[in-house]
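Residues or ranges marked as ATP binding site by Swiss-Prot: SER189, SER190, GLY191, THR192, THR193, LYS197, GLN331, GLY332, THR336, ASP420, ARG435, LYS526. Among the sequence features in Swiss-Prot, the mutagenesis site THR193 to Ala is noted as follows: Reduced activity against 4-coumarate. Here Swiss-Prot describes LYS197 to Ala as a published mutagenesis experiment; the accompanying note says: Reduced activity against 4-coumarate. Per Swiss-Prot, mutagenesis HIS237 to Ala is noted as: Strongly reduced activity against 4-coumarate. TYR239 to Phe appears in Swiss-Prot as a mutagenesis experiment; the accompanying note says: Reduced activity against 4-coumarate. Under the heading of mutagenesis, Swiss-Prot lists TYR239 to Ala and annotates it as follows: Strongly reduced activity against 4-coumarate. As annotated by Swiss-Prot, (E)-caffeoyl-AMP binding site applies to TYR239, SER243, ALA309, GLY332, THR336, MET344, ASP420, ARG435, LYS437, LYS441. Per Swiss-Prot, (E)-feruloyl-AMP binding site is recorded for TYR239, SER243, ALA309, GLY332, THR336, MET344, ASP420, ARG435, LYS437, LYS441, and the stated evidence type is experimental evidence. Per Swiss-Prot, AMP binding site is recorded for GLY332, THR336, ASP420, LYS437, LYS441, GLN446, and the stated evidence type is experimental evidence. For the mutagenesis of THR336 to Ala, Swiss-Prot gives this note: Strongly reduced activity against 4-coumarate. The structure shown keeps the original residue. Mutagenesis annotation in Swiss-Prot: LYS441 to Ala, described as Abolished activity against 4-coumarate; the structure shown retains the original residue. A mutagenesis experiment is reported in Swiss-Prot for this position, LYS443 to Ala, and the note states: Normal activity against 4-coumarate. Quoted from Swiss-Prot, the note on the mutagenesis of LYS526 to Ala is: Abolished activity against 4-coumarate.
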Amino acid sequence: MEKDTKQVDIIFRSKLPDIYIPNHLPLHSYCFENISEFSSRPCLINGANKQIYTYADVELNSRKVAAGLHKQGIQPKDTIMILLPNSPEFVFAFIGASYLGAISTMANPLFTPAEVVKQAKASSAKIIVTQACHVNKVKDYAFENDVKIICIDSAPEGCLHFSVLTQANEHDIPEVEIQPDDVVALPYSSGTTGLPKGVMLTHKGLVTSVAQQVDGENPNLYIHSEDVMLCVLPLFHIYSLNSVLLCGLRVGAAILIMQKFDIVSFLELIQRYKVTIGPFVPPIVLAIAKSPMVDDYDLSSVRTVMSGAAPLGKELEDTVRAKFPNAKLGQGYGMTEAGPVLAMCLAFAKEPFEIKSGACGTVVRNAEMKIVDPKTGNSLPRNQSGEICIRGDQIMKGYLNDPEATARTIDKEGWLYTGDIGYIDDDDELFIVDRLKELIKYKGFQVAPAELEALLLNHPNISDAAVVPMKDEQAGEVPVAFVVRSNGSTITEDEVKDFISKQVIFYKRIKRVFFVDAIPKSPSGKILRKDLRAKLAAGLPN
């Protein structure tokens, strides 16, 4: 990562002035700092059963859960795993752990048993908070390793019920000293290459990131206590956890929780609760654009539609503008390691700026961005494409137990290299044009080719394999495999797909298999994915 520093860096900043950020505060103290102004207002609305928790309720329940976790043996710097869909309990567990100076690692409840256990093991989780239907995925691992399982619905044999946490006395929270650099969240990300790694996000980092979005006289993302935010994106993903939950808590907005996206409930909830802020991802935007039912609902309350996690095309933008007549539509750009927000659309500001279609915002305030030539390491002026780099208090502390991967991602001067290629135009707007990194983006979810390749190579009838993205209208990208059969093997496409689908979550399943004589590689043995992508683009895989 050490690049030749021949010239002075060309650094880009927000059009908004820097602000004071109280990032000495622990995350929970910061989020609830102004709670006296809205303690009786709705904080969480459970879309599934219409239950409403006020800000006072959420703070109290989170404190009770903190005391309960302490009673179950959780100490500062210990980790709990939250293996849940969006739910009030997810919120109470996450904030409860923060009160103790403990860490939450969030996992997708749809993960296979192997994927969940891998993350539980890597993060050294002491407690797993989940639902009864997922207990079988972790039961053997938990019992062998003295890990407690706490269920939010019914508790199968050997598991505890979430009420052991919520019935604790909130005054029993121990006094703990939380340092700004202590880790509070540990999402897993594949980074720019390779297998999923624990991303250490600190109290200071998340406080800074939330403040960069919603604090200040002219916040970049203007949300207030009269707003209703739709939380349909999964909270185990940092975009939803940060830009929906934490930002919403900080400003006193109502957060309407949906367990999973389905278009009818989605439209009904927007109409019933007069949702004003819609943080979406392109697949949801596509569903809105394509559904004839949208016209039967009143969506006029929505004033902001944010899209993140993957680029949104111009046609899609125009269609959505027509469906949400009163909404400003814009994009943000994030990466888990960056805390996660790097850039955000300034049309969302309290005093908005004009924006361009296709841009993903301008760099957030209190941060610095530069565009670097991947070959020379020199920073580039406006309108020249290079690797996007970000620096500021919001970025990750590093990867858990992986100093090498950390050093490859963050240089000695504190610059985080994103692996994304983009440029900044004359109006400070950021455009993303390509990815250096190898990740496949399926509906905003990361798929690491290396993970699938390792599984493919375990098959006795496969001698070599490479996985690359293929464009897909609905998902954005899907994984496809190029496979070299072992001597004399007659393994079929369906057999390969079936072999993988048993081992991974749905979005990592291989959609096509192309059999080849050899995988193209560089002299150092690196797979030349560029060549394989070019083959796909030319329509000549075999």
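Using N, Cα and C of the backbone, Cβ positions are placed for all residues, glycine too.
Here LYS437 ((E)-caffeoyl-AMP binding site) is compared against the recorded positions GLY332, THR336, LYS443, and the shortest C-alpha distance is to THR336. If you take the CA of SER189 (ATP binding site) and look 10 A around it, the recorded positions you hit from LYS197, THR336, ASP420, GLN446, LYS526 are LYS197, THR336, GLN446. ARG435 (ATP binding site) sits 19 Å from TYR239 (mutagenesis position), taking the C-alpha atoms as the reference points. For the recorded positions given as ARG435, LYS526, the lowest number of other CB atoms within 10 Å of the residue's CB is seen at LYS526. Of the candidate binding-site residues, GLN331, GLY332, ASP420, the one lying closest to LYS197 (mutagenesis position) when CA atoms are compared is ASP420. If you take the Cα of HIS237 (mutagenesis position) and the Cα of ASP420 ((E)-caffeoyl-AMP binding site), they are about 19 angstrom apart, rounded to a whole number. In this structure, the recorded positions LYS197, LYS437 were compared by how many other Cβ atoms lie within 10 Å of their Cβ, and the smallest count belongs to LYS437.
TYR239 (mutagenesis position) sits 10 Å from GLY332 (AMP binding site), counting Cα to Cα. Just so you know, the Cβ of TYR239 (mutagenesis position) picks up 22 other Cβ atoms within 10 Å once every protein chain is counted.
Long-range Cβ neighbours of ASP420 ((E)-caffeoyl-AMP binding site) (same chain, at least 6 residues apart, Cβ-Cβ under 8 Å): TYR333, MET335, GLU387, ILE388, ILE432, ASP434, ARG435, LEU436, LYS437. Following the DSSP three-state reduction, the secondary structure of THR336 (mutagenesis position) is helix. A separation of roughly 17 Å, to the nearest angstrom, links the Cα atoms of GLY191 (ATP binding site) and LYS443 (mutagenesis position). The Cβ of GLN331 (ATP binding site) has 26 other Cβ atoms within 10 Å, all protein chains considered.
For the pair formed by LYS443 (mutagenesis position) and GLN331 (ATP binding site), distance between Cα atoms is given as 15 Å, rounded to the nearest Å.
In the three-state DSSP scheme, GLN446 (AMP binding site) falls into the strand class.
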